[in-house]
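K.L.:
Could you have a look at this structure, given as structure tokens, before my questions?
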Amino acid sequence: MVLEVSDHQVLNDAEVAALLENFSSSYDYGENESDSCCTSPPCPQDFSLNFDRAFLPALYSLLFLLGLLGNGAVAAVLLSRRTALSSTDTFLLHLAVADTLLVLTLPLWAVDAAVQWVFGSGLCKVAGALFNINFYAGALLLACISFDRYLNIVHATQLYRRGPPARVTLTCLAVWGLCLLFALPDFIFLSAHHDERLNATHCQYNFPQVGRTALRVLQLVAGFLLPLLVMAYCYAHILAVLLVSRGQRRLRAMRLVVVVVVAFALCWTPYHLVVLVDILMDLGALARNCGRESRVDVAKSVTSGLGYMHCCLNPLLYAFVGVKFRERMWMLLLRLGCPNQRGLQRQPSSSRRDSSWSETSEASYSGL
């Protein structure tokens, strides 16, 4: 998945000539294939383009600032610990890195939406791949956290404690490697292309319609459905075990990680439902017309913005739900010269209260 403003296939010169001669094409920015493609002109994109110009730059700029500050704070808190990170904290650190790298690409896409792509094909490939790598990494790392908790609580298997930190490091490396593999189409097929109809240059895919559909299916399955199914399976079994055992201490330890997973589902489900509708239109299962195309384009812009908010939401969840995250943030600010020591003096009692379970296998977040 690349931002929707740039997710369009490119026509070669022969195809453009045929388009102009026969007034035949279907183009979601040029890719609206149907049985009537050869008898009807392409749909106008004025409404969706104007909406993107007004909506996306402001949203991406805000998410860039919030995501950079929030995830930077999470990484700083985790790295400030004097002891080794737990398995879950290590996954969370990688998740913060993934979210940070994703939001770093948003200013580029904001310029693309507001004006046009002015950064050349090389940066187009890098930005698209970087965006997709970290999109997939965020979902897969949450699935890893869920599976870690599942083994730890349901099966009482401390998988990553028996070989720390090698196993968790290898798991994270495997996740990043898989995400890099998923992003190969971006390195190969993305390029800066000047669209004569729009009189603008955009970062676009240059492959056939079937390639676009396949990429969307991959995004839907590998970037959303499979991770969500893993999370749902793991936490359903975890909650069942904890409710039967009445493990209130464990339930408290699970609170933050469950909230983070629920936030992932709420943020990304609307977007992927719209993607599913778009896939069905590509496959001909749903009729494609100009009104529906325009509504889908606008819906993709709005729901993708909601999905990107997830990158900024995690740090807020840590701050409001994670007691130990707040404590360590205050301690970090104190070391950096924060003058508000009165509030910090009240922290140790809470820290002692949590430490009895936060460093055991029952805890979800030893650092947060």
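For all residues, glycine too, the Cβ spot is worked out from N, Cα and C.
Listed in Swiss-Prot as a mutagenesis experiment, Arg212 to Ala is described as follows: Abolishes CXCL10-induced chemotaxis. Reduces CXCL9- and CXCL11-induced chemotaxis. Does not affect binding to CXCL10 and CXCL11. The mutagenesis experiment Asp278 to Lys is recorded by Swiss-Prot, whose note states: Abolishes binding to CXCL10 and CXCL11 and CXCL9-, CXCL10- and CXCL11-induced chemotaxis. Asp278 to Ala appears in Swiss-Prot as a mutagenesis experiment; the accompanying note says: Abolishes binding to CXCL10 and CXCL11 and CXCL11-induced chemotaxis. Reduces CXCL9 and CXCL10-induced chemotaxis. Under its mutagenesis annotations, Swiss-Prot gives Glu293 to Lys the following note: Abolishes binding to CXCL10 and CXCL11 and CXCL9-, CXCL10- and CXCL11-induced chemotaxis.
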K.L.:
What whole-number Å value do you get for the CA-CA distance of Arg212 (mutagenesis position) and Asp278 (mutagenesis position)?
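P.N.:
Cα to Cα, Arg212 (mutagenesis position) and Asp278 (mutagenesis position) are separated by 11 Å.
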K.L.:
What residue among the mutagenesis positions Asp278, Glu293 has the most other CB atoms lying within 10 A of its CB?
P.N.:
Asp278
